[in-house]
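Chemist: So Swiss-Prot has the following annotated:
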{"type": "ACT_SITE", "residues": "E18", "note": "active site, proton donor"}
{"type": "ACT_SITE", "residues": "D29", "note": "active site, nucleophile"}
{"type": "BINDING", "residues": "K41, E42, A43, Y44, W45, I46, D47, Y72, H93, N94, G95, K102", "note": "substrate binding site"}
{"type": "DOMAIN", "residues": "3-118", "note": "domain 'I-type lysozyme'"}
{"type": "VARIANT", "residues": "I5 to T", "note": "In isozyme B"}
Amino acid sequence: FAGGIVSQRCLSCICKMESGCRNVGCKMDMGSLSCGYFQIKEAYWIDCGRPGSSWKSCAASSYCASLCVQNYMKRYAKWAGCPLRCEGFAREHNGGPRGCKKGSTIGYWNRLQKISGCHGVQ
């Protein structure tokens with residue numbers, strides 16, 4: 001995974017939560033496609049600075065997709081006032097800008113912590 005403000009362990013847990021940390025291709029989710037290891041939507045990829053050659057090819061690369069997550073968190077997590085630890089990052093990943101403040105992302109965080117090796121992840 002790419003380095004950045006999100007710890008490697010946290011990235012691994014988000015990856016496991018989204019796809020079992022496999023390139024699972026694209027799936028329709030809430031009216032738009034989510035792709036790859038981190039189930040990245042095209043708008044998220046644009047917000048993370050469009051790394052790689054295209055949205056779908058980046059999402060299909062664990063390194064590029066993790067770089068996108070790192071860039072997204074650098075852009076939004078602090079701005080949104082999220083706690084700069086895994087809970088804030090995971091909820092932001094799930095809920096978009098200001099996702100860490102949305103009640104709808106609490107269940108995502110609780111499910112992520114039940115993944116083997118992810119309880120109490122920072």
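Each residue, glycine too, has its Cβ placed from N, Cα and C.
No substitution from the list is modelled in this structure, which keeps its original residues.
What's the neighbourhood like for each of these?
Modeler: Counted within 10 Å of its Cβ, the other Cβ atoms near E18 (active site, proton donor) come to 23, all protein chains included.
Within the same chain, the residues at least 6 positions away from D29 (active site, nucleophile) whose Cβ sits under 8 Å from its Cβ are Q39, K41, listed in sequence order.
Non-local contacts of H93 (substrate binding site) by the CB criterion (under 8 A, 6+ apart in sequence, same chain) comprise I14, F38, V69, Y72, M73, G99.
DSSP assigns I5 (variant position) to coil in the three-state reduction, placing it in neither a helix nor a strand. Listed in sequence order, Q70, M73, K74, A77, L84, F89 are the same-chain residues six or more apart from I5 (variant position) with CB atoms under 8 A from its CB.
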Chemist: As a test of the contact definition, list every same-chain residue at least 6 positions from D47 (substrate binding site) whose Cβ is closer than 8 Å to its Cβ.
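Modeler: In sequence order, the residues whose Cβ lies under 8 Å from that of D47 (substrate binding site) (at least 6 apart) are Y72, R75, Y76, P97.
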Chemist: Within 10 Å of the Cβ of A43 (substrate binding site), how many other Cβ atoms can you find? Include all protein chains, please.
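Modeler: For A43 (substrate binding site), the 10 Å Cβ neighbour count is 11.
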Chemist: Cα of A43 (substrate binding site) to Cα of E18 (active site, proton donor): how many Å, rounded?
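Modeler: Spelling it out, the Cα of A43 (substrate binding site) and the Cα of E18 (active site, proton donor) are 17 Å apart.
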Chemist: How many whole Å apart are the CA atoms of E18 (active site, proton donor) and W45 (substrate binding site)?
Modeler: 16
Chemist: Any idea what the model's mean pLDDT is for the domain 'I-type lysozyme' (3-118)?
Modeler: 97
